[in-house]
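Step one of this worksheet: look at the structure below.
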Amino acid sequence: MKDNTVPLKLIALLANGEFHSGEQLGETLGMSRAAINKHIQTLRDWGVDVFTVPGKGYSLPEPIQLLNAKQILGQLDGGSVAVLPVIDSTNQYLLDRIGELKSGDACIAEYQQAGRGRRGRKWFSPFGANLYLSMFWRLEQGPAAAIGLSLVIGIVMAEVLRKLGADKVRVKWPNDLYLQDRKLAGILVELTGKTGDAAQIVIGAGINMAMRRVEESVVNQGWITLQEAGINLDRNTLAAMLIRELRAALELFEQEGLAPYLSRWEKLDNFINRPVKLIIGDKEIFGISRGIDKQGALLLEQDGIIKPWMGGEISLRSAEK
């Protein structure tokens with residue numbers, strides 16, 4: 001495992017957005033300017049924009065707020081939350097420790113080296129720019145009871161963001177949040193467990209907060225950040241509130257399933273009563289979205305007939321001209 005101590009100290013010094021000379025940084029960290037430059041490159045590899053201005057030194061384009069475990073844990077009533085600077089993926093971190101976790105245990109990271117989205121896709125995860133959060137839950141009723149879970153997670157995330165001031169956030173079937181018709185957040189639910197056995201579930205969420213650019217090869221749809229929409233939220237408050245609300249929602253979901261959430265989905269549905277297309281492999285199916293049914297399937301109207309659609313291979317997009 002690479003030692004990230006120095007780059008992490010460096011980012012903490014640069015986090016205020018001011019200029020810092022290589023000399024100053026070298027003195028503080030007890031190393032040469034050349035060594036500082038090498039660690040600056042690590043930060044760039046993590047997706048951090050570090051400017052270099054001759055005669056002034058290094059600076060970030062704007063201050064960044066780093067995650068603070070003490071602040072996050074101080075807003076929660078117990079349960080374990082790992083706050084990690086650099087990790088392969090928050091979901092993988094929990095999956096690797098599944099035997100020792102309790103329902104509601106969570107993990108948050110500044111940077112994911114191998115973040116992943118639905119269908120094994122890469123999830124673009126620059127350092128300190130977004131929120132990457134995963135939570136473990138053990139569903140005693142088994143894997144079949146998890147149907148509709150990603151919808152519940154989406155509703156909770158949208159409601160939390162709205163409470164904190166991002167009041168135009170909406171949900172998109174089956175596992176995204178949208179703002180201004182662009183993707184703001186994604187959800188990945190990973191499940192292990194056999195039929196007749198409890199399901200071990202790891203829920204991952206990534207929220208775009210302030211990233212400035214993306215790798216086009218990784219992001220295949222229009223995206224937006226809270227910052228671009230003029231919304232600046234405290235990352236630590238957001239993380240704590242999400243963990244608290246997700247724990248409560250998962251308890252309710254365990255007892256009552258999707259039923260209590262159906263009307264909440266309808267209020268937040270980004271595409272309800274709008275022309276959409278479903279993409280399944282290389283096939284496109286056009287119709288009007290009519291919300292979801294009791295199982296969480298997407299209801300699509302074609303020629304006056306409404307049919308439910310369900311499945312991990314379906315993508316939903318707008319079909320408005």
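Residue positions begin at 1 at the first shown residue.
Glycine is treated like the rest: Cβ placed from N, Cα and C.
Where a substitution is noted, the model still shows the residue that was there originally.
The biotin binding site feature in Swiss-Prot is assigned to S89, T90, N91, Q112, R116, G117, R118, K183. Neighbours of T90 (biotin binding site), defined as other CB atoms within 10 A of its CB across all chains, total 28.
If you look up Swiss-Prot, you'll see 67-254 marked as domain 'BPL/LPL catalytic'.
Annotation for T52 (mutagenesis position): spatial neighbours I40, Y58, criterion Cβ-Cβ under 8 Å with sequence separation of six or more. Quoted from Swiss-Prot, the note attached to the mutagenesis of T52 to I states: Does not affect repressor activity.
Under its mutagenesis annotations, Swiss-Prot gives T52 to S the following note: 5-fold increase of repressor activity. Increases binding to DNA. T52 (mutagenesis position) carries a strand DSSP state (E or B).
According to Swiss-Prot, the mutagenesis experiment G57 to S carries the annotation: Lack of repressor activity. Does not bind DNA. Remark: G57 (mutagenesis position) has F19, H20, S21, G22, E23, Q24, L25 as non-local neighbours, by Cβ distance under 8 Å and separation of at least 6 in sequence.
According to Swiss-Prot, the mutagenesis experiment Y58 to T carries the annotation: Does not affect repressor activity.
Quoted from Swiss-Prot, the note on the mutagenesis of Y58 to F is: Lack of repressor activity. In the three-state DSSP assignment, the secondary structure recorded for Y58 (mutagenesis position) is strand.
Natural variation at this site is recorded by Swiss-Prot as P61 to A, annotated: In strain: RDD012.
In Swiss-Prot, the entry for natural variant K70 to E states: In strain: RDD012. The structure shown retains the original residue. K70 (variant position) carries a helical DSSP state (H, G or I).
Here the Cβ of N91 (biotin binding site) has 27 other Cβ atoms within 10 Å, regardless of which shown protein chain they belong to. Here the Cα atom of N91 (biotin binding site) is found 22 Å from that of K70 (variant position).
The number of other CB atoms found within 10 A of the CB of K70 (variant position), across every protein chain shown, is 8. Under the DSSP three-state reduction, K183 (biotin binding site) is assigned to strand.
With P61 (variant position) as the anchor, the candidate binding-site residues are S89, T90, Q112, K183, and the one with the nearest CA is Q112.
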